[in-house]
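Here is what Swiss-Prot records for this protein:
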BINDING   THR104, HIS339, GLY340, THR341, ALA342, PRO343, LYS344, TYR345, ASN352, TYR391, ARG395  NADP(+) binding site
BINDING   SER113, ASN115, ARG119, ARG129, ARG153  D-threo-isocitrate binding site
BINDING   ASP307, ASP311  Mn(2+) binding site
BINDING   ASP307  Mg(2+) binding site
MUTAGEN   LYS100 to Arg or Glu  Abolishes enzymatic activity
MUTAGEN   SER113 to Asp or Glu  Reduced affinity for isocitrate
MUTAGEN   SER113 to Ala or Thr  Decreased enzyme activity. Loss of phosphorylation
MUTAGEN   SER113 to Asp  Loss of enzyme activity
MUTAGEN   TYR160 to Phe  Nearly abolishes enzyme activity. No significant effect on substrate affinity
MUTAGEN   LYS230 to Met  Nearly abolishes enzyme activity and strongly reduces substrate affinity
MUTAGEN   LYS242 to Glu  Strongly impairs enzymatic activity
MUTAGEN   LYS242 to Arg  Impairs enzymatic activity
Amino acid sequence: MESKVVVPAQGKKITLQNGKLNVPENPIIPYIEGDGIGVDVTPAMLKVVDAAVEKAYKGERKISWMEIYTGEKSTQVYGQDVWLPAETLDLIREYRVAIKGPLTTPVGGGIRSLNVALRQELDLYICLRPVRYYQGTPSPVKHPELTDMVIFRENSEDIYAGIEWKADSADAEKVIKFLREEMGVKKIRFPEHCGIGIKPCSEEGTKRLVRAAIEYAIANDRDSVTLVHKGNIMKFTEGAFKDWGYQLAREEFGGELIDGGPWLKVKNPNTGKEIVIKDVIADAFLQQILLRPAEYDVIACMNLNGDYISDALAAQVGGIGIAPGANIGDECALFEATHGTAPKYAGQDKVNPGSIILSAEMMLRHMGWTEAADLIVKGMEGAINAKTVTYDFERLMDGAKLLKCSEFGDAIIENM
């Protein structure tokens, strides 16, 4: 199939050498506009990023944006049922760093979730979700500023692998028959009309995630890494996640037992400070992030727990509208708006573009362009502090000025 993508005349590819990015002064970065409110938030993000790069580097650096397609727009460009073209996957692999708006879930069979499909096809095994408070953001908790965590959610395993069979299907009956007759399973309460699923959790998948979390804690001078799990109930999956995490910390980072264990301390080779490696049961953790958020820092968890935790934490600091996220693998990274497509607001220039703008800030940091990233944070803090905000914040603030989506982007630029 001929290419449907226009490659910019100016710009060069980001390359990878020995696991490190080589970022040219004028990188080509693919972006997916996204469905629904993607038409509003993505243009605002592009404008903010361009302004930050221009202000930080005075024209010496510039991003050449290249639109690629997934979701509803892809079906218009590639054909009726082409939601995730092979060309899109190839270009993300080739150009190493990309960013996307929100994507709809295709109606009917085939791909269950485009977001999950992108993560799995590209082996983006880390879902990275930093959660911090921006001064002035309306929050339901008394001290949102105490929440400052970075979540490493395992992206490739757990029940998100999508290995499940519908109740009353021949496949479900076959699996249940095998479990009962071959494996001696007696605990399926109602086997006659029962959907069934499988939860994979591997040593390799766990260790590469926990390794990345500890490396992040070292590089960013963080105090602790917490393994969150339900190992008290699921001993051989969630419990194994905890055990393999501790094992990796001992074997690769010289972790030493604290008071007989299981908690460990790891010395940060850059600062000499100790990083505590600890674990907590998932339901207790969801209590603790409300009661004692300051005690937690870098979080490593399996896929489902990570989904719950990152959204719960986002609400604590002011909602999913400004929660950034990234999906990172060894070969490439895809930064994303973490909210849905909100089709009823599409094209109204109304919604908060903060999530994809702060995801772009993460992207710039990933590229090593920290000066431009810092300007976006400064601009976001300034706009929110000045109470110049979109409708989702304006209705919760006293004396705020209501801005459109595009105007909020402009306010971020003005506050840089």
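Here the Cβ of each residue, glycine as well, is placed from N, Cα and C on the backbone.
What you see is a predicted model, and the numbers here were worked out from it, not measured in a lab.
Features as recorded by Swiss-Prot, highlighted on the structure.
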{"residue": "LYS100", "record": "mutagenesis position", "DSSP class": "strand"}
{"residue": "ARG119", "record": "D-threo-isocitrate binding site", "DSSP class": "helix"}
{"residue": "ARG153", "record": "D-threo-isocitrate binding site", "DSSP class": "strand"}
{"residue": "TYR160", "record": "mutagenesis position", "DSSP class": "helix"}
{"residue": "LYS230", "record": "mutagenesis position", "DSSP class": "coil"}
{"residue": "LYS242", "record": "mutagenesis position", "DSSP class": "helix"}
{"residue": "ASP311", "record": "Mn(2+) binding site", "DSSP class": "helix"}
{"residue": "LYS344", "record": "NADP(+) binding site", "DSSP class": "helix"}
{"residue": "ASN352", "record": "NADP(+) binding site", "DSSP class": "coil"}
{"residue": "ARG395", "record": "NADP(+) binding site", "DSSP class": "coil"}
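The shortest Cα-Cα distance from LYS100 (mutagenesis position) to any of the recorded positions (ARG153, LYS242, GLY340, ALA342, ARG395) is found for GLY340. Taking the Cα of ASN352 (NADP(+) binding site) as the reference point, the closest of the recorded positions ASN115, ARG119, LYS242 is ASN115. DSSP classifies ARG129 (D-threo-isocitrate binding site) as strand under the three-state reduction.
Across the binding-site residues listed here (ASN115, ASN352), the residue whose Cβ sits among the most other Cβ atoms within 10 Å is ASN352. Considering only the recorded positions SER113, ARG119, ARG129, TYR160, LYS230, the residue whose Cα is spatially closest to the Cα of ALA342 (NADP(+) binding site) is SER113. Note: the CA-CA distance between GLY340 (NADP(+) binding site) and SER113 (mutagenesis position) rounds to 12 Å.
Cβ environment of LYS230 (mutagenesis position): GLU238, ILE281, ALA282, ASP283, ASN305 lie under 8 Å away, each six or more residues apart in the same chain.
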